[in-house]
Structures are given as C-alpha cells and as structure tokens.
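Note sheet for the following structure.
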Amino acid sequence: MPSPTTVPVATAGRLAEPYIDPAAQVHAIASIIGDVRIAAGVRVAAGVSIRADEGAPFQVGKESILQEGAVIHGLEYGRVLGDDQADYSVWIGQRVAITHKALIHGPAYLGDDCFVGFRSTVFNARVGAGSVIMMHALVQDVEIPPGRYVPSGAIITTQQQADRLPEVRPEDREFARHIIGSPPVIVRSTPAATADFHSTPTPSPLRPSSSEATTVSAYNGQGRLSSEVITQVRSLLNQGYRIGTEHADKRRFRTSSWQPCAPIQSTNERQVLSELENCLSEHEGEYVRLLGIDTNTRSRVFEALIQRPDGSVPESLGSQPVAVASGGGRQSSYASVSGNLSAEVVNKVRNLLAQGYRIGTEHADKRRFRTSSWQSCAPIQSSNERQVLAELENCLSEHEGEYVRLLGIDTASRSRVFEALIQDPQGPVGSAKAAAAPVSSATPSSHSYTSNGSSSSDVAGQVRGLLAQGYRISAEVADKRRFQTSSWQSLPALSGQSEATVLPALESILQEHKGKYVRLIGIDPAARRRVAELLIQKP
C-alpha cells in the first residue's frame, strides 16, 4: 500500500494505483482499479467494483459505506467538480451509504450524508448533500438539491422532476440508518484478513433526526416484513395510496384465485405495518400479496408477493409492481392506471426488454380472430421502455374494437418468445389470460418437453391451470417456413378434462410432429376464443 501522504499517478502505459487510507476497511474480494482515493473510515464490502480506468480519479469520502454488489464506474469523458475544487469522474462525499447492487456511473457527484438504496442508479448527475434515494430508482442528467427524497421506483431524468422532489423527513433518515447496519468486512491491510471475517461494528453514517424509535426498527428487525416491503409501504402511503392484501392457498394460487383480506383503513404507517404483520400471521402457510390502491380511480397501482407457504419471500419486489408512481407522486404516462395498458402488460414489457428482446404487436378483427389470421402492426424499433409503452398505447387506440396481442421477439433467432392478448373488444383481458400466454422464456427449453417425453413442470402447470379454469386444450403445428409467417395448422381439440388425459395426448402430438414447431392453445369454449398460447416444441 502506498504511503498515506501520497497518491499514485498513472505512468506511461500504466494505470494509476488506488490509494487506500490505512484506517479504511476493504474486503479482500472487492475490486478496486485505477486512480481511486479511499479515505479513512470507509468500509468496502465483498463484491464491490470500483473501476477508475478511464483516466479521471474517483474520491470516496470519510466514513462512507459501500455494501455488497455496489458498482462505481466512470466514462472517459465527463467530469464533476469535487468539494476540493478539482475534477473527478466520481465524487462521493463523507458518510455516504451506497447499498447492495446500486450503480454510480460517472460523471456523478454525491454530497455528504447521502443514501442510495438497493439497485438504484445514478448517472451523469449531482446529488446534493443529505439526499435519500430509495430502492430501484433512476437519477440521470439532473442536479438534485440538497436534502431531497427520491421515492422507490422513481425515474428522475428532467430538472423539473428533480426540483419538485420532496424534502427528506426524519423518519426517512432513520430508515436509511436502519438499512445500512454494520456489514462485516475484511481489511486488506490485516495479515489475517483471509481467515478472519469479523470486524467490530462501527456507528452508521446516517443519524436519525429524532431520538424516538420509528416503526422501521420495530418491524424490520423482529417481524415478518422485509425492509423492501416496509420501504414500498411507506412509498405508497406517501403518494396517497391505500394498502390492501390478498391471500391464496396453493390450489387457488395456481389458478390465480386470490381472496381479499380484511381491509386496512388506516393511513398511519405504524398501524398499517402492524395490520400487515397480523395478516401474515393469520394466513401462515399461504401466499399473501401486497396491494397499492388508488381510491380515486378505484384501481390497483401495485401488486407484490410478500409471503409464500414455506415462509420465504421474493428476494426483490422490483419486477412485481403493477404501476409505480415516480417523481412527486405523479405517474408516468405509460404506467398510468387510467391508460389502455394493464399493469401486468407494463411489467411484462419491462421484463422482455430487460432480456434483450424486441416488442411487437398484431391485431385482428372478430372474423380474423376466429381463424387466427393476425395482421402485423407497425414495428416498434425502440428498446426504450418509455417509448415502447407509448407506442403500445397508440397501437391499442388505433385498433380500438379489435383484438391486439403483444409479441416478444428474439431478433437473433428471428423467432417469437412471447405472445399475450392485451386487448379484447368483448371486455377486459383478465390477469390469468395475460399471465398464461408466454410462448417461451429466456431459456428456450424451459417451456418444452424433455427427451423422454415427460412434460416439464412449466407445461404441466400451464395445462393444470387452464383445465382448472374450465378451458379446453388444443394444439397447432407449423414447419419452419410456416412458422416464419405465423401460418399455423390447427389440430383437433384434445378430448378430456383431466390432466392425466391431456398430457399423454400432448406427448403423442409432439412425437407425431417431430421436427416441427408445436404450440399449446387454451380455449374458452363458452366465448369460443383463445385465452392462452404456449410454444412447447421447437425443431
């Protein structure tokens, strides 16, 4: 380690070496490359990546915390002015907390006493001292005034949004302090670092503004509610929404037949969390999901599973929201519950784009729908979520009174990976139908049959769910040429209403049509329409 009084600089053809103060704690498997200057009292946990390999220095101020999985990178061009009036790619002030999986990408400035929540991103932005950025937020191309609060899921990309952010409250600081905790680290400079994984906890960098303990410490530490659930509840309440819950046993969960729990009338955070705890206890051994409810429009703005029968909860709530308001309680145009797109469609589009797929649409009038003669809509070239959702809204408006289905497209293989009906002229598309329509997932074999002919759990579960809702099962086949033009050939509907009868019949179809595409069809016999399409075999 270099002398504490000097900072190494890059020589010809060689990156500068990081400077780490002897009083800093850096985990042995953290990755620190380039001209990174880490001050005294800084704690860098396992899996942190700090890479200053583009020629400009990074500064991490005293007593800051970087939790597991945090990433700090920079660009070759673009600088920020640090508190010492020098140019940096990334400046992180004193007592800053950067939590798990957060990304700070330079040029970026974080003032003293800032907090950045799980999986949030700060890029090309200045964040004023004392600001709190909650979970899964994006802050880009803006300057946030000191002491502002960025709610979970917010997308702050215009200065107008940044200027309207609310001020941080004492309970926000207390919650941030509670989340930071005291993660153990391994000090590189300690000879026994590789053997000793324990360190003495030190005070957290963010102090509560009130001596009174808050709801967070009472519930997150001892109850069933995770910190992400508590954060989401607080965010929803701050935006004026009500909190609700639903529960389902394993049988009802498979068919998405949720039952409402006792309504939560209170808007007091402490009382709401207490009632949520009671709900989880009352329905132990069942699935429970959290709801955010807009009482003005009488619609849901958020859904997330918060309990499973085995007592576990999802690692992250990030992929489950129905629609999350961003900024100062305002919803983005594409996620608005008053728009044409349902919450589940918005979520599915987000997931498909995250996997690198393109989005497409097809439409059909009632006559063409009966013969599955879909017509392609104008292609959506963008991969930006906001633009894609806006174009989907336009497509639904343009083809009002027709059937419209959403497509997920793998541009590399020029094949579809997802199909779902998102507009039905005869009424709203139910959540079960939207959820039951995937063609395939990111793993091509996840919705196929195994080599010995037995069905995968995904396909068997799909069949079970459709039969449980009273739907009939059919199949369609296509060779490679017909598949490219979506010219499927229908097979006779499968007789039988039991899983034991239908699954063997499907296996026979797959054997008979080896070397062809085969897709499963769920049919509503009462309405004489399709409710699900699922690709179960590829050549």
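Every residue number used here counts from 1 along the chain in the order it is shown.
A Cβ is built for glycine as well, from the same backbone N, Cα and C atoms used for every other residue.
According to Swiss-Prot:
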- E212 to S: Low level expression of the M35 form, abnormal carboxysomes which contain the expected proteins, cells are HCR, alters the Shine-Dalgarno sequence of M35 (MUTAGEN)
- C279 to S: About 2-fold increased doubling time, about 15% increase in CO(2) requirement (MUTAGEN)
- C395 to S: About 2-fold increased doubling time, about 15% increase in CO(2) requirement (MUTAGEN)
(request) Under 8 Å Cβ to Cβ from C279 (mutagenesis position), same chain, six or more residues apart: give me those in sequence order, or none if nothing qualifies. (result) T245, H247, C261, A262, V288
(request) Show which residues of the chain containing C395 (mutagenesis position), separated from it by at least 6 in sequence, have their CB under 8 Å from its CB. (result) T361, H363, C377, A378, V404
(request) Return one of helix, strand or coil for C395 (mutagenesis position), based on DSSP. (result) helix
(message) So, three-state DSSP: helix, strand or coil for C279 (mutagenesis position)?
(response) helix
